[in-house]
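Colleague: Feature list, courtesy of Swiss-Prot:
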- Met573, Asn574, Tyr575, Gly576, Ser577, Arg578, Asn579, His580, Ala581, Lys593: ATP binding site (BINDING)
- Asp932, Asp976: Mg(2+) 1 binding site (BINDING)
- Asp932, Ile933, Asp976: Mg(2+) 2 binding site (BINDING)
- 927-1057: domain 'Guanylate cyclase' (DOMAIN)
- Ser110 to Glu: Reduced basal guanylate cyclase activity and reduced chloride sensitivity (MUTAGEN)
- Cys141 to Ser: Reduced basal guanylate cyclase activity and reduced chloride sensitivity (MUTAGEN)
- Gly707 to Glu: In ns335; enhanced basal guanylate cyclase activity. Exhibits fewer and shorter microvilli of the AFD thermosensory neurons. Defects in thermotaxis (MUTAGEN)
- Glu1057 to Ala: Enhanced basal guanylate cyclase activity (MUTAGEN)
Amino acid sequence: MRTKKAFLLLTFNVLIYLAACQETERILANNGTEDNEITTSKGVSPNTNPLFLSNSTAGLYDSKGRIRLTIGHIGAIGALRNDVKILEVSHKALQAEGILDDDLDVEIISQTGCGESYEGVAVAADMYHLQKVKAFIGPYCNAEMDAVARMAAFWNIPIIGYMAASNNLADKNAYPTLARISLRTTNSIAEATCAMLRHYGWNKVAIITNTGILAYDRVLSFEEVFHQRGINVVKKIMFDEFADSKAMIASGLLNDIKNSARIVVCLFSNTRESSREFLTAANTQGMNVNEYGYVFPWLQDGGKDASPWTGADGSMLQKVKDQYANAIIIDDVNSFDNTIVGPFIERIKDVGLTEADVDIANIYGYLYLFDALKLYAIAARKVLNETGKAENLLNGRMMWQNMRKLKFVGMVGASGIASGQVSMDDRAERAPLYRGFFVSPNSDSVLPMVHMEPTMLDNCDGIANKSGCYEIVVTDIMRDFWPSVDRKMPKDEPDCGYRNERCDYTLIIIGAALILLFIVAAVSAFFAQKILEKRALDKLPFRIYRDDLQFIDEEQLKSMLSLGSTRTKMSNMNYGSRNHAIVGTNTHAIYHKYVQRRPIVFNRADKTLIQLMKAAVHDNINPFLGMVWNEREEMLLVWKFCSRGTLQDIIYNESIQLDTKFHGAFIRDILAGLEYLHASQIGYHGSLTPWSCLIDRNWMIKLTDYGIADPLERWEKSQSISRDGLTSDDDKSQATQATSILYESPEMLKNREKNRVRRVDQDWMRQTQTRRQLGDVYAFGLVMYEIIFRALPFPEGTNQSELVEWLRDGSKVVKPTIPQNKVLNMDLSALIQDCWNTTPEMRPSLRRIKLNVETYLNIKGSLVDQMTRMMEQYANNLEKLVAERTGMLEEANQRADRLLSQLLPAYVANELKLGRPVPPKTFTSSTVLFSDIVGFTEMCQNASPLEVVAVLNGIFDGFDQFIARKDAYKVETIGDAYMVVSGVPEENGHRHINEIASIALDVHKFLSEFIVPHKRDTKVQCRLGFHTGPVAAAVVGLNAPRYCLFGDTVNMASRMESNSEPGKTQISETAKNLLLKEYPDYICEQRGEIPIKGKGLCMTYWLMGTKSEGSGRSGAYLAPSMKSAGTGFTGMLGNSANDYSLNLKNPTGLQR
């Protein structure tokens, strides 16, 4: 309604404008006449009325008299960049082809319209009246094309549409001068759609659309064509214009499609977005199945959008494409490829344009614009050539008549592109050229399915019958492509109707009921059989339920093996991590675990065999306790536990010495077990190996794994069980099983290979019981050789893995042999080789083997007696070893005690050894002595580090020797400093002052005789000082503990030493008083008061010596007087033969 109102208002304004312009022209013309006559007329004929005449021939010729036609191009705001350049390309092409030349040429005036205010209509009026255009190309949009086409018809000038696609514009009674060059008009794509529907026999369709004027016009166009061609629209469903998939589902309208149609034609305003939402809804409702066909005439206004499953960056959106699976899209033949882009870019290079200068997404707009100008020029040349009158070029109807059924090559037609060939129909509309594309779910690109091309009809008037006078011929490109069972296209209506009302299902119901009854009966019988079998299996004596097993972990097993006093270390050898469990209350068992993949089915022979295994009782047969199966996807074979492991463990344990008695006892026990099995209903062992021979606590061999070999192999072949569950510690592991092939006789290997290649449904090839027993003899020969020589009977250096592979694939024949370097009784050697005979019948019987073995191995007595003697010898050796190790321990303890007593006081060391703490202790009276070597720094500078260390070792070793003879304790040495205490850690009354004083005198005497090795002319002097008083003592530190002294007495003693003089001993007044009081034999000389740090002025004394030494005793030491005291090393030179010298080879010791 808005468009019609605007058109009427604009037309009224234009008519007023035209009348005013015509009146002005008439007055001006009359004023210019010679007699100034004004002519009037009471009536105006259609040929002279300005409302029915084209503008005059003025402006038709240029100044040189050549025809120049002015064409007005009305584009769109914001669409088709550089569209004027495209017209320029077309103009150049027309000149190059000779259609336009000097006598006929065109001038193009280009302006834009298609805005919100219908600017294009005003532009058309302006072009016609003021710029004197003779034809129009455009406008771009439908609304303005409707108005301008009517005005052009009114003015009788040709107008060519190149983008407007409305079906209304095909009415030539309303638009008699309008030709359209666009390939994608609504009426043409409707014709193509109708042709494809009829091609597949789809005469009943539903139309899906949405609200809005554009969708409404499209539906009207399609309904009109469908009605003309006999296509029945059974249902028309309309969604809201902007409805999404959820809203479509919520509306419930999709159910109407299910109940009324199977072929759906989708016509939306926004084809790209709305179609995607609709298919999403259809998929959600389960309507995207093979019996539905969705047809999408790809109608778009303006430029061509990318496919719905193409993202903004050009990538494919797979989920969106999956929604379009099995959809059919009708579009231009080059819609889904870029074949037209290359030729188009080549054509626009003539005017300096590149791909970046145009809107490639709207490439069809450029092509149609080029073709529109060419259509007009060809028609103009045709009119001019046929009539020879230039004024006929202004006759719009005549020009339109010459555009009908016109064919020419379009912009890209020269490149062989089908859509580049222009063919006009009988209404001057471009004949449709389309394809149907199938969106395959199995291909990344769409697949062309049909080609639709028009064929013009003869003797047809398109104006009279309102058609283009052509018939669309549909050609199959693909056949049998629909993803249904029969590969055929779906039908437009189900065979049985939408509600199955056309089919009689009585017979089908009866048949289905019978089949269902049969299935129920079969299933019931199957489950009844399973229940009966389960009850029968539940009653089998060898069945053990998994809940009846108490599994034992490694820690529990160690605890159990340590309980019995009769068990030895050999009792639990190699059994610390195997599979152990308790069956019932207290039966210790081991189990082999197999992964169960399918339920195990026992046949009668299996049940009989396993029951016989369960009932087997013999001293040399290990009891079979039972099986666990069909529980937790695993099968367990449970055997009684033997505490000393397997025969293999004993054979290859080098710490165990085996003599001929062991050999004979083991071989005798194995033979006894085999004799019992061969005489029983079990009949054979079947898998005799060293690890299937267990040893109990009494060193008796017990055979295990007997009889079960055949069922295990058959169950593994049928994939009921797998050995993947066997751990590496299990003696039935895959590695062990691989090695077991060495113990199988050649005929057994051949039989196994035959069974391996047989199908599961074929019968299992069994060996006779006799052959099985002879196979045991072959394995016994290998085990007997292994017992005697603790090795396999193959040459040394043979790779066991390669040997196993050779035997498995049969690529190389390897026979066991006795190496020449093995010493063995000739008769026994011949017996073993007879057991290995490749001809089973040539092997000896068990009775013959038993007689020969007893003779050759001289088996007497029991193995228990041999073990008793061996244990006695072992106990004697153990007592001797314990005595030796005890002596070594005592010696190590003594060395540790001596070292500890040197590091700590004996009392403290004893307390620490006993683990008792040593608390700090205060001593009320003790004497602390400090000494320091004079000039030690200078000595270090003038000597090497090793020489300095040698001097210190010599001095301090001498100090240590005579301190050791005193009741004193060396606290520590720090560099050249030496600290001694007496009265600590053991109190000794007042005797400590005498001990320290005598030590001080001995030190001076020792140094007076000491010779520096590397400087024999140098004498060593030291300063000494001591003080008497209370101290505190404690052990400090957990790592490397030290016995330390604390208190003011220690500090005062240190001050006495630091303020002393070389070669002298300074003592405090307290020490002098106690010394002279208790021991008056000592001589002390007053030094006087000197400043002491932290004490002020203190009276100190020199210790000069003893009276007994001063009376002339040989070697007596007397301190020099203060006047003659020296301060260096040179004051005291000793030339006596008793001088001490340092032994550099033993720097810690002194030699005289």
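From the backbone N, Cα and C atoms, a Cβ is placed for every residue, glycine too.
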Colleague: Measure the Cβ-based neighbour count of Ile933 (Mg(2+) 2 binding site), defined as the other Cβ atoms within 10 Å of its Cβ.
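Modeller: The Cβ of Ile933 (Mg(2+) 2 binding site) has 21 Cβ neighbours within 10 Å.
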Colleague: With an 8 Å cut-off on Cβ-Cβ distance and a minimum sequence separation of at least 6, pull the same-chain contacts of Gly707 (mutagenesis position), or say none.
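Modeller: Result: Leu609, Ile610, Leu612, Met613, Leu677, Ile682, Tyr684, His685, Gly686.
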Colleague: Neighbour count first, Cβ atoms within 10 Å, every protein chain included; then name which of Ser110, Asn579 tops the list of recorded positions.
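Modeller: Checking each of Ser110, Asn579, the winner is Asn579.
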Colleague: Looking only at DSSP and grouping its letters into three states, which state does Asn579 (ATP binding site) belong to?
Modeller: coil
Colleague: Starting from the Mg(2+) 2 site formed by Asp932, Ile933, Asp976, give every other residue of that chain whose CB sits within 8 Å of the mean position of their CB atoms, in sequence order.
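Modeller: Those within range, site residues removed, are Ser931, Val934, Phe936, Gly975, Ala977, Tyr978, Cys1022, Arg1023.
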Colleague: Do any of Ser110, Cys141, Asn579, Ala581, Ile933, Glu1057 (recorded positions) have a CA within 10 A of Asp976 (Mg(2+) 1 binding site), and if so which?
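Modeller: Taking Ser110, Cys141, Asn579, Ala581, Ile933, Glu1057 one by one, the ones whose Cα falls within 10 Å of Asp976 (Mg(2+) 1 binding site) are Ile933.
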Colleague: Got a sec? Which of these recorded positions, Asp932, Asp976, Glu1057, has the most Cβ atoms within 10 Å?
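Modeller: Of Asp932, Asp976, Glu1057, the one with the most crowded Cβ is Glu1057.
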Colleague: Would you mind reading off the Cα separation of Ile933 (Mg(2+) 2 binding site) from Ala581 (ATP binding site), to the nearest angstrom?
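Modeller: It is 78 Å, counting Cα to Cα.
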Colleague: Checking your reading of the structure: which of the binding-site residues Asn579, Ala581, Asp932 lie inside a 10 Å Cα sphere centred on Glu1057 (mutagenesis position)?
Modeller: Asp932
Colleague: I'd like to know which of these recorded positions, Cys141, Ala581, is least surrounded, judged by other CB atoms within 10 A.
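Modeller: Looking at the recorded positions Cys141, Ala581, the Cβ with the fewest others within 10 Å is that of Ala581.
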Colleague: In three-state terms from DSSP, label Asp976 (Mg(2+) 1 binding site) for me.
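Modeller: Reduced to three states, the DSSP call for Asp976 (Mg(2+) 1 binding site) is coil.
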Colleague: Which of the three DSSP-derived classes (helix, strand, coil) applies to Glu1057 (mutagenesis position)?
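Modeller: Assignment for Glu1057 (mutagenesis position) reads helix.
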Colleague: What recorded positions among Ser110, Cys141, Asp932 are found with a C-alpha within 10 angstroms of that of Ala581 (ATP binding site)?
Modeller: none
Colleague: Taking every residue in the domain 'Guanylate cyclase' (927-1057), what is their average pLDDT?
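Modeller: Taking every residue of the domain 'Guanylate cyclase' (927-1057) together, the mean pLDDT is 88.
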Colleague: Taking Cα atoms as reference points, which of the recorded positions Ser110, Cys141, Asp932 is nearest to Asn579 (ATP binding site)?
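Modeller: So, spelling it out, the nearest of the recorded positions is Asp932.
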Colleague: Under DSSP, is Asp932 (Mg(2+) 1 binding site) helix, strand or coil?
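Modeller: Where Asp932 (Mg(2+) 1 binding site) sits, the three-state DSSP reduction gives strand.
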Colleague: May I ask you to report the DSSP-based helix, strand or coil state of Ser110 (mutagenesis position)?
Modeller: strand
